[in-house]
Structures are given as structure tokens and as C-alpha cells.
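Single-structure report; data block below.
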Amino acid sequence: MSRRNPCKFEIRGHCLNGKRCHFSHNYFEWPPHALLVRQNFMLNRILKSMDKSIDTLSEISGAAELDRTEEYALGVVGVLESYIGSINNITKQSACVAMSKLLTELNSDDIKKLRDNEELNSPKIRVYNTVISYIESNRKNNKQTIHLLKRLPADVLKKTIKNTLDIHKSITINNPKESTVSDTNDHAKNNDTT
């Protein structure tokens, strides 16, 4: 009985050729180095899927790519408003990435000022505290915040986005001269060129 060479697709995961594949899929026939390569590959795959610091969204679906068409066409706020209104076919992951970008633009000190102006028993205080906690979480690890937002049920996520957008609008109305993160970056680039 002749030993065939191990299937290179089977070593790196799974062979999709079925019966058409002329290489060996029987692990008992494989030499030890081929088994070690397969074992190492599978263990790395498991480790990668368990690692929360890796943004699997960007690898699988391109969710963290800069040239996403929805965000380019609608802007961050437009993507979030479209998701709330269930228009323009905005996916949950696109909304979560846009929400993370909006959280980076918000300043928790401004929200704390709004919170301090409310009455003690106002239900808005809880909303402000929730948004502040998301801002702090996003500042520490924005990829983990995207995962947390994605785990929320759709109705809860929409309510959270709506509350955050309302706070964002009230801050921009109260402080119209306040520059956003993107404006600050543009000013820094202009200063470098002069």
C-alpha cells in the first residue's frame, strides 16, 4: 500500500475538493511533521477566535476599513440615524463602528456638565452616566466597545444610539465653536505645512 502525500488544504484547515482530491486525508498515514503543522494551525485558529483584542469584524467583513461607502456617503451621524430609522440598509456592525467613532468625538466633561444641570431624580442622569461609561470604555479599547455594542439587542442599541445622538446635538448647540476630533487633526496638519 503506497503512502500518498498529505493534502495541503487539509493541513491548513479543511479540503473542499471532496473525492476529486488525490492526496491523503487519513491522518494515520501522515508523517509527524505534517501532523504538527496541522495541529499548530488549528491551535492558532482557536486562539485567534478567542482573542478579544483582535478585531475580527474588520478581518471578516471589512467593518473597520476606512473606505466604507455608507460612512463616506452619509457621515457618522448619518449612518447612525439611518440605522435607527431602518433605512439605507445599514448593518448592525456598521452602526457599532460609527457609534465608536462618535464616542471618540464626545467629551465626557461636557456630558458631566449637562448631567450636573439636571435635577437629582431626573431619568436623564442615568442616560448621561451610560454614555459617559461608553466613552471611557471606548477610550481604553474601542474594539472591545464595538463588540459590546454588537452584543446588545437591536432595540436597546437603537435607544442607546438615539440617546447618544441627542446628547451630541445638545452639546453642539450649547458649544457651536467647539471643534471636533477631525477638525483638530486638520488644524494640526495645516500647522505642520506652514
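Cβ atoms are placed via backbone N, Cα and C, with glycine included.
What you see is the original sequence, not a version with the noted changes.
Swiss-Prot lists C15 to G among its mutagenesis entries, and the accompanying note reads: About 80% loss of processivity function. Non-local neighbourhood of C15 (mutagenesis position): C7, F9, C21, F23, H25, each in the same chain, at least six residues away, with C-beta under 8 Å from its C-beta.
Listed in Swiss-Prot as a mutagenesis experiment, C15 to S is described as follows: Complete loss of binding to N protein.
Here Swiss-Prot notes a mutagenesis experiment, C21 to G, with the remark: About 80% loss of processivity function. Cβ neighbour count for C21 (mutagenesis position): 14 (other Cβ atoms within 10 Å of its Cβ, all protein chains included).
The note that Swiss-Prot attaches to the published mutagenesis S58 to A is: Complete loss of phosphorylation.
Annotation note: T130 (mutagenesis position) sits in a helical segment as assigned by DSSP. Taking the Cβ of T130 (mutagenesis position) as reference, residues of its chain lying under 8 Å away and at least six apart in sequence are, in sequence order, T160, N163. Among the mutagenesis experiments that Swiss-Prot reports, T130 to D is described with the note: Loss of M2-1 association with inclusion bodies. No effect on RNA-binding.
Mutagenesis annotation in Swiss-Prot: R151 to K, described as Confers virus resistance to cyclopamine in vitro; the structure shown retains the original residue. In the three-state DSSP scheme, R151 (mutagenesis position) is classed as helix. Counting Cβ atoms from all protein chains shown, R151 (mutagenesis position) has 10 others lying within 10 Å of its own Cβ.
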